[in-house]
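Following: one structure in structure tokens, then a few remarks.
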Amino acid sequence: MDDNPTAVKLDQGGNQAPQGRGRRCLPKALGYITGDMKEFANWLKDKPQALQFVDWVLRGISQVVFVSNPISGILILVGLLVQNPWCALNGCVGTVVSTLTALLLSQDRSAITAGLQGYNATLVGILMAIYSDKGNYFWWLLFPVSAMSMTCPVFSSALNSVLSKWDLPVFTLPFNMALSMYLSATGHYNPFFPSTLITPVTSVPNVTWPDLSALQLLKSLPVGVGQIYGCDNPWTGGIFLGAILLSSPLMCLHAAIGSLLGIIAGLSLSAPFEDIYAGLWGFNSSLACIAIGGTFMALTWQTHLLALACALFTAYLGASMSHVMAVVGLPSGTWPFCLATLLFLLLTTKNPNIYKMPISKVTYPEENRIFYLQSRKRTVQGPL
């Protein structure tokens, strides 16, 4: 026979090699833009300072949802522009001013480059614009936004010096402190910077269960994620979920689950449907679910269940704090998320599967789990 089987195999292998290389190149390329984009950060180290600063600002915008990824920051910025360009502008101004202030105060450079000195001011700028009673494009508002953004690195540094003793993050406590201070100092009747009037509930809400809309409930899931940035547009919430997904699929999953649990909590307390549809029950629980479900605790099925419990607890705490703080005319912000999640992180247990990540090692859930498994392996092999 003239046929050479060996030659045929070699020929087939030669034709398949480029396809195999293509399949290998795709995951490698995705590796450069997913996670925390560490390779990109290393590449920027010898580049112009202005380019590095843009990277820090974009990471700061995305750090609100525990993501340190400039591309995710761009996507989130796009989502903010879809929602309201004025809010997006205030958020950017806050992030830039806060990052510059941290540089002037000689704060930890690694925290600045990771965006950890910008994210609180992102929320400060956005929420100050939302609660302003002057409406959009009241340009004088940029002055108090800049002033309050300058306080964020101060609050962060002070809180970190205390919380670091327990190896705890500051979360969005600086944002809550800055926003509460500003709104309580100005109020609804301030002649220069009036804020939206917030009043406690004084009557029984009209909740008619047959009017409950399944479509609106479905929309409220991405809206709950969007409300982390004060956005009530479902498309914006979807963009935010995409930005989180780019960095970490596990974070995206927990963000969606947390928002869903917030909806369930709202329905269980017969909350006004308008509040549930607007995502007001979902954003704190979404943040809590992300934080416990793999970010500040290594992801196991035990910590996954703990994240679900924390999300529900946060939603109910949010309802409680909203009623209490409305008495003094203030929003609850992300106080419920901060307090509930810090409480869960202080949990002590002898279960090795509930592993709290050292703050210095926290990145994103997939990488955190690898660190946890390696640490556990070293612990097992240590005595040998």
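A Cβ is built for glycine as well, from the same backbone N, Cα and C atoms used for every other residue.
Where a substitution is noted, the model still shows the residue that was there originally.
From a predicted model like this one, the values you see are computed outputs, not experimental measurements.
Cβ environment of Thr172 (mutagenesis position): Val64, Tyr119, Asn120, Leu123, Leu287, Gly333, Thr334, Phe337, Cys338 lie under 8 Å away, each six or more residues apart in the same chain. In three-state terms derived from DSSP, Thr172 (mutagenesis position) belongs to neither a helical nor a strand segment and is classed as coil. Annotation of the mutagenesis experiment Thr172 to Ser in Swiss-Prot: No effect on urea channel activity.
According to DSSP, Thr334 (mutagenesis position) sits in a coil region rather than a helix or strand. Every protein chain shown contributes to the tally, and the Cβ of Thr334 (mutagenesis position) ends up with 26 other Cβ atoms within 10 Å. According to Swiss-Prot, the experimentally introduced change Thr334 to Ser is described as follows: No effect on urea channel activity.
The mutagenesis experiment Thr334 to Val is recorded by Swiss-Prot, whose note states: Nearly abolishes urea channel activity.
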